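What Swiss-Prot lists as active site, proton donor is H104, R619. Taken from Swiss-Prot, the feature active site, proton acceptor applies to E434. According to Swiss-Prot, the feature NAD(+) binding site maps to D347, D368, I369. The mutagenesis experiment H104 to K is recorded by Swiss-Prot, whose note states: Less than 1% residual formyltransferase activity. What Swiss-Prot says about the mutagenesis result for H104 to A is this: 25-fold lower formyltransferase activity. Under the heading of mutagenesis, Swiss-Prot lists D140 to A or N and annotates it as follows: Less than 1% residual formyltransferase activity. What Swiss-Prot notes for the published mutagenesis of S433 to T is this: No activity. Annotation of the mutagenesis experiment S433 to A in Swiss-Prot: 40-fold lower specific activity. For the mutagenesis of E434 to A, Swiss-Prot gives this note: 100-fold lower specific activity. The structure shown keeps the original residue. In Swiss-Prot, the entry for mutagenesis R619 to M states: 400-fold lower activity. The structure shown retains the original residue. According to Swiss-Prot, the mutagenesis experiment R619 to E or Y carries the annotation: No activity.
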Amino acid sequence: MKTVVFAYHDMGCLGIEALLAAGYEISAIFTHTDNPGEKAFYGSVARLAAERGIPVYAPDNVNHPLWVERIAQLSPDVIFSFYYRHLIYDEILQLAPAGAFNLHGSLLPKYRGRAPLNWVLVNGETETGVTLHRMVKRADAGAIVAQLRIAIAPDDIAITLHHKLCHAARQLLEQTLPAIKHGNILEIAQRENEATCFGRRTPDDSFLEWHKPASVLHNMVRAVADPWPGAFSYVGNQKFTVWSSRVHPHASKAQPGSVISVAPLLIACGDGALEIVTGQAGDGITMQGSQLAQTLGLVQGSRLNSQPACTARRRTRVLILGVNGFIGNHLTERLLREDHYEVYGLDIGSDAISRFLNHPHFHFVEGDISIHSEWIEYHVKKCDVVLPLVAIATPIEYTRNPLRVFELDFEENLRIIRYCVKYRKRIIFPSTSEVYGMCSDKYFDEDHSNLIVGPVNKPRWIYSVSKQLLDRVIWAYGEKEGLQFTLFRPFNWMGPRLDNLNAARIGSSRAITQLILNLVEGSPIKLIDGGKQKRCFTDIRDGIEALYRIIENAGNRCDGEIINIGNPENEASIEELGEMLLASFEKHPLRHHFPPFAGFRVVESSSYYGKGYQDVEHRKPSIRNAHRCLDWEPKIDMQETIDETLDFFLRTVDLTDKPS
């Protein structure tokens, strides 16, 4: 049986050996080049392949059409993946008639994603295992073919658990590979309601937060002990690594992070105390705890900190252009809720952010981005993170003012992007679900879906292509000049302060605000082309939480990523949105102040939006990148969002002239 193998690490080596022992013919092996910044304690797949006389490759992008074609020419019967670090696209998986199978180091559906070995230790699990599962488009989600459980002992650390997993993997493959070869396997679908997903870990994720319980910190030490980079802390600005530890149920009133004693080296935690058994100061040598205390100059009562003292006091500076807009003002509120952000904002108005103007960590200037270029360049240079949220994003303007849309949405934003490149600043750029255009995929996927728009004589697409071209420019700057970026694509976010009723009066608003205006004024709700177009509506609170996590960027997992932020469960047509809104309106305590409902009216899109408009029938996001990078999923039901949005706008209406 011919196979193509994707493999890396010790698991890759043992997987290859198991395939050969089971009589598989390996046509080619795809692996990775070693990362010079990573301690290579594991076997080399490339070396093993060379010794076995098997062609081996390490392309940067195995999913490139050229590599897909080369793999197709190998005509594999089956494909195997053993700890290959990149997602293998469906175009490759479909090449093998018998399917594709992946070896994963956890008891799926638990601990999907990256670094399950480390995560189970971080989380204090007592059991894990290995799973062989069928590969599908979604990572680690295919049916389970075989699974083997192993116990995690209290004294297990990352390397001992790694050895246990390797031993279990050998057993599992020896038992299962012959069955796959003969087409005699039983597959069990994963239970999605039990699934958990974790992202990649970096060395910076392993800092010791002393306010946490000692048991939690001890688990962190176990999870990243040598040969992993190690858990760490600071004495002032001096970094040190903790290689091994013990939990002490020490009842102390000392502040977390305080040194209780130096021999043994005991540190007060949020609950109990942690004994540092062995550690290392800076890039020095490993030593036992009391010697480490002496080297670091620690005495009883000394304080440790989770980050260097010189950086602990500095807040992250976030520049929000368009801070008074729907996303900008809600994001400002979320950032100021924390104590480690300083927000700088620019906009042409301040009505939505007036509640922040006296906040000590909020700095606002009223101005236009097309005029205040010097202020913007200075603040891009000054700040750490830049969010250029200024854009014309209302559909009627795409046909009414296409050149103004291009000038503001593309030209002005391109200038800001170039400032970020010039000063090497991180940019979080608001792409849009509009870039997918008339894509026919069931779920719009950031990495696979085609971006399809209409002909040039349909100016409705100028917003979509302006945003798409900026996405491509940012991506190119990231590839060629090292720009640190994340692109996020909101899918129909809605909530309080989405546009305003005055904007709706001239047609320059999003759907729900326009519908609320119709109810307030007693005018018919207009259903464009029947209102059958479906959208996935996302509560602003869910959207902002995802955006906040992008800004936090735990483990740098968001760098270079495109992330859809939407709620695929909240799919409804515009007609259904109108009906839900009407039902909420009729039950509202202020209902008697407003005119009778004037009904629904079907109108043609050309009469409403003007010549050159095209609509999209459906727009449903894949949110796998949001799961993977942010550990995020939307939680708020569409009805709750409708109720709160309606209530907000009704309470902004001057009721003095309304009937009672």
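Every residue gets a Cβ built from N, Cα and C, even glycine.
None of the substitutions listed is reflected here, since the structure keeps the original residues.
Sequence features, as recorded in Swiss-Prot, placed on the structure.
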{"residue": "H104", "record": "mutagenesis position", "Cβ neighbours (10 Å)": "25"}
{"residue": "D140", "record": "mutagenesis position", "Cβ neighbours (10 Å)": "22"}
{"residue": "D347", "record": "NAD(+) binding site", "Cβ neighbours (10 Å)": "24"}
{"residue": "D368", "record": "NAD(+) binding site", "Cβ neighbours (10 Å)": "13"}
{"residue": "I369", "record": "NAD(+) binding site", "Cβ neighbours (10 Å)": "20"}
{"residue": "S433", "record": "mutagenesis position", "Cβ neighbours (10 Å)": "25"}
{"residue": "E434", "record": "mutagenesis position", "Cβ neighbours (10 Å)": "24"}
{"residue": "R619", "record": "mutagenesis position", "Cβ neighbours (10 Å)": "20"}
Quiz item: Rounded to the nearest angstrom, how far is the Cα of I369 (NAD(+) binding site) from the Cα of D140 (mutagenesis position)?
Solution: 45
Quiz prompt | Residues close to NAD(+) site centre defined by D347, D368, I369, Cβ within 8 Å | solution = L321, G322, L346, I348, G367, S370, I371, H372, V390
Quiz prompt | Alpha-carbon distance [I369 (NAD(+) binding site); E434 (mutagenesis position)] in Å | solution = 23
Quiz item: If we check Cα distances from D347 (NAD(+) binding site), which of the mutagenesis positions H104, S433, R619 wins as closest?
Solution: S433
Self-check item: From D368, I369, R619, the recorded positions whose CA lies within 10 Å of that of S433 (mutagenesis position)
Solution: R619
Quiz item: Among the recorded positions listed here (D368, I369, R619), which has the Cα closest to the Cα of H104 (mutagenesis position)?
Solution: R619
Quiz item: How big is the gap, in Å, between the Cα of D368 (NAD(+) binding site) and that of R619 (mutagenesis position), rounded to a whole number?
Solution: 32
Quiz item: DSSP three-state call for D140 (mutagenesis position): helix, strand or coil?
Solution: coil
Practice problem: Can you tell me how spread out the NAD(+) site is, meaning the largest CA to CA distance among D347, D368, I369, in Å? | Solution: 8
Quiz prompt | Inter-residue C-alpha distance, R619 (mutagenesis position) and I369 (NAD(+) binding site) (nearest angstrom) | solution = 31
